[in-house]
Amino acid sequence: MVNISDFFGKNKKSVRSSTSRPTRQVGSSKPEVIDLDTESDQESTNKTPKKMPVSNVIDVSETPEGEKKLPLPAKRKASSPTVKPASSKKTKPSSKSSDSASNITAQDVLDKIPSLDLSNVHVKENAKFDFKSANSNADPDEIVSEIGSFPEGKPNCLLGLTIVFTGVLPTLERGASEALAKRYGARVTKSISSKTSVVVLGDEAGPKKLEKIKQLKIKAIDEEGFKQLIAGMPAEGGDGEAAEKARRKLEEQHNIATKEAELLVKKEEERSKKLAATRVSGGHLERDNVVREEDKLWTVKYAPTNLQQVCGNKGSVMKLKNWLANWENSKKNSFKHAGKDGSGVFRAAMLYGPPGIGKTTAAHLVAQELGYDILEQNASDVRSKTLLNAGVKNALDNMSVVGYFKHNEEAQNLNGKHFVIIMDEVDGMSGGDRGGVGQLAQFCRKTSTPLILICNERNLPKMRPFDRVCLDIQFRRPDANSIKSRLMTIAIREKFKLDPNVIDRLIQTTRGDIRQVINLLSTISTTTKTINHENINEISKAWEKNIALKPFDIAHKMLDGQIYSDIGSRNFTLNDKIALYFDDFDFTPLMIQENYLSTRPSVLKPGQSHLEAVAEAANCISLGDIVEKKIRSSEQLWSLLPLHAVLSSVYPASKVAGHMAGRINFTAWLGQNSKSAKYYRLLQEIHYHTRLGTSTDKIGLRLDYLPTFRKRLLDPFLKQGADAISSVIEVMDDYYLTKEDWDSIMEFFVGPDVTTAIIKKIPATVKSGFTRKYNSMTHPVAIYRTGSTIGGGGVGTSTSTPDFEDVVDADDNPVPADDEETQDSSTDLKKDKLIKQKAKPTKRKTATSKPGGSKKRKTKA
């Protein structure tokens with residue numbers, strides 16, 4: 001049976017004095033058998049020449065417990081002073097062996113590593129913080145390939161050290177270097193502070209970090225120094241104060257996990273005894289108790305049973321609890337008093353965040369702790385307005401029958417007669433006229449029962465009806481530290497070995513999805529009883545959670561020069577780049593086209609200028625546009641999408657990839673396309689009105705007539721003022737132009753001919769006089785198309801369409817309108833543009849006037 005103590009506590013302390021790791025490290029500059037043999041030949045002058053190769057073989061195949069069997073004297077003799085002058089690279093591991101035996105500290109090892117001269121470090125010019133690279137995660141294959149060239153250190157040799165990586169290392173990517181440091185127990189941070197032990201500097205380091213290093217006088221080393229640090233550090237971080245503190249923390253985590261596992265065992269034993277007694281007495285068994293404990297899913301078996309067991313999001317859970325605890329008091333105040341946290345005005349709460357982080361579990365536990373009965377509905381099953389009215393509406397002002405059979409003297413049953421409605425997966429509901437989103441938002445405004453809504457995407461357009469209606473409570477992905485103790489408890493309970501240092505990789509692989517992590521452990525435990533650094537890469541690759549990136553993330557990733565370097569191209573292949581395009585193949589080409597001019601290229605060919613690279617990228621984008629026209633044409637050549645991915649996104653980005661000069665901008669093409677459609681519609685309307693007095697098409701009207709109209713309709717106001725009103729109206733009547741057409745014509749001009757500033761120079765009295773006189777006169781009207789002057793809005797003129805993101809269900813039949821919502825389908829003449837109604841009199845009506853008099857006058861008008 002394996003035990004977690006192999007990774008924590010006493011057993012780890014005994015490994016500190018082992019000597020097998022150091023002897024293996026002697027030849028670890030290149031981890032090959034030849035190096036080991038060569039090193040053993042070098043040490044053949046010592047008293048025990050044949051024991052060292054044997055210890056190396058044992059160390060490769062045995063567990064850390066086997067390391068204790070190696071004798072200390074052989075280790076001391078191998079590090080005799082006569083060996084040190086031989087060669088610098090070969091003697092360092094030998095000195096490391098003696099250091100490990102003499103209980104050195106981490107500071108002793110750091111003092112032996114030469115510090116970098118900060119004046120010779122190349123600083124990134126015009127540096128801006130790169131959020132994406134700072135949060136980038138290394139690929140498992142990348143870590144395996146790059147870590148293989150590093151010397152292998154002792155278990156937890158960097159324990160107690162806080163390391164910061166900055167800049168570009170010569171042979172190691174940022175993610176791989178951080179994973180290597182975490183593998184040996186180091187704490188890796190992004191920023192430098194007084195708690196930082198050492199900084200590993202590379203090329204193009206941040207200037208602010210260099211200033212911080214000088215200010216705090218922190219040790220700075222390069223990649224070679226990082227190798228020496230791993231090779232020279234003793235097991236368990238040595239005897240320093242920081243290492244001892246880290247060991248105590250690991251031991252405390254081990255004790256907590258052990259206690260929680262023991263409590264789980266006791267609860268299972270008590271539960272099995274109760275079930276056995278119930279079966280003997282012939283009592284009723286609940287559905288959950290029928291399934292044996294060993295047959296349950298781990299996500300159910302190890303689900304939190306109280307709020308203290310919820311991993312992360314403590315603030316969000318307490319906010320939800322306070323809202324629900326004060327709900328009845330807020331109801332008595334008619335939800336008019338916000339309270340201290342501002343939640344007293346909301347009848348409903350909206351929990352939103354990524355899947356698998358405990359939103360539904362938190363809602364259930366909060367309701368149970370406060371004594372509420374729970375009515376849960378899956379909103380994605382109750383998608384339409386009809387089903388929502390049938391299934392949920394009647395429960396909004398009802399009571400729980402279960403509460404009448406509970407003992408009211410118990411604290412948890414104080415709210416037993418009340419229940420809370422939990423609507424899960426709200427973002428899966430249908431929008432539009434027949435969808436349930438709008439109806440559910442109405443429920444949130446008038447419900448007499450606490451309503452908890454749960455969704456993943458709060459910012460979807462169809463979720464806007466819930467704005468200012470629900471109390472928004474955001475749940476975030478928990479970090480590895482908040483999940484670690486729970487996972488270690490599960491590992492102890494299920495009797496398999498889980499290295500605490502690989503939990504970060506598990507969380508990274510699943511992107512903080514606790515549910516997926518537990519399912520991962522459940523599946524792996526059937527085939528192996530150990531999860532450590534030897535198999536974590538294979539596990540991470542198999543269980544990697546694929547999430548479609550958003551357009552901003554895709555553009556930043558594609559325009560990053562690192563993925564086009566020699567190392568980056570091996571780890572992030574062409575297929576991976578094309579896969580980025582397919583995350584959003586509608587927006588990716590537009591985002592690349594918008595931002596490809598905002599980079600500082602780092603992948604230029606020798607002798608190639610930035611302008612030449614931009615020209616090649618622009619030419620390729622134009623070719624991609626030709627391919628897209630074929631794809632979107634009537635031929636529907638969707639098989640050309642991979643070619644379009646290369647021409648429109650991958651190839652242009654590869655030419656100009658590097659560092660972003662600013663932030664990623666959203667594509668302006670959408671706005672410009674909408675603007676062009678608007679002006680095309682206005683031009684078509686003006687052409688339709690003026691065609692009785694002109695003989696040209698729309699293009700000719702824009703190029704030839706509109707500049708003349710500008711001179712005849714605008715310039716007279718600047719020269720003559722109010723005296724030009726009559727002449728301007730006369731010109732408009734000659735060409736059948738309306739007042740709206742006058743405004744539209746003035747919007748068409750761009751560049752030096754823009755009219756915005758000129759119109760502001762016209763006095764306000766002239767503008768108002770022009771409007772009043774035009775409205776007081778009758779004007780010739782061109783022939784209008786049928787229905788073009790009357791806007792829609794009646795029941796007979798519009799059809800209700802569901803939200804474009806959802807498919808209409810078979811049960812989504814049209815809902816008959818209520819009596820009070822019935823509208824007259826007859827044509828409303830008040831909305832006709834050509835029929836004008838007299839303004840209502842401003843004088844106050846006398847009390848003796850008949851109510852029908854005004855109606856008669858309105859009818860005659």
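Going from the start of the chain as shown, residues are counted 1 onward.
Glycine is treated like the rest: Cβ placed from N, Cα and C.
Don't look for the substitutions in this one, it keeps the originals.
Computed from a predicted structure; not experimentally measured.
According to Swiss-Prot, the domain 'BRCT' annotation covers 153-243.
Annotation comment: Swiss-Prot describes THR299, CYS311, GLY353, PRO354, PRO355, GLY356, ILE357, GLY358, LYS359, THR360, THR361, ASN456 as ATP binding site. LYS359 (ATP binding site) is surrounded by 26 other CB atoms, counting those within 10 A of its CB over all protein chains shown.
Under its mutagenesis entries, Swiss-Prot includes ASP427 to His with the note: In cs mutant CDC44-2; causes cell cycle arrest. Non-local contacts of ASP427 (mutagenesis position) by the CB criterion (under 8 A, 6+ apart in sequence, same chain) comprise CYS455, ASN456, GLU457, ARG458, LEU460, LYS462, MET463.
Swiss-Prot documents GLY436 to Arg as a published mutagenesis change and attaches the note In cs mutant CDC44-3/4; causes cell cycle arrest. In this view, GLY436 (mutagenesis position) is surrounded by 27 other Cβ atoms within 10 Å of its Cβ, with every protein chain counted.
As a published mutagenesis entry, GLY512 to Ala appears in Swiss-Prot alongside the note: In cs mutant CDC44-9; no effect. When other Cβ atoms within 10 Å of the Cβ of GLY512 (mutagenesis position) are tallied across all protein chains shown, the result is 24. The secondary structure of GLY512 (mutagenesis position), as reduced to three states from DSSP, is coil rather than helix or strand.
Other Cβ atoms within 10 Å of the Cβ of ASP513 (mutagenesis position) number 20 in total over all chains. Listed in Swiss-Prot as a mutagenesis experiment, ASP513 to Asn is described as follows: In cs mutants CDC44-1/5/8 and CDC44-9; causes cell cycle arrest.
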Winner by Cβ contact number (other Cβ atoms within 10 Å) across the binding-site residues GLY353, PRO355: GLY353
Neighbour-count leader, CB within 10 A, binding-site residues: THR299, THR361: THR361
Helix-strand-coil residue split for the domain 'BRCT' (153-243), DSSP-based: 36 helix, 18 strand, 37 coil
Nonlocal neighbours by CB distance (under 8 Å) for ILE357 (ATP binding site), same chain, sequence gap 6 or more: GLY312, ASN313, PHE475, ARG476, ARG477, PRO478, GLY512, ASP513, ILE514
Separation of alpha carbons, GLY436 (mutagenesis position) and PRO355 (ATP binding site) (Å): 22
Integer average pLDDT (0 to 100) for the domain 'BRCT' (153-243): 83
Cα-Cα distance, maximum over THR299, CYS311, GLY353, PRO354, PRO355, GLY356, ILE357, GLY358, LYS359, THR360, THR361, ASN456, record's ATP binders, Å: 19
LYS359 (ATP binding site) - helix vs strand vs coil (DSSP): helix
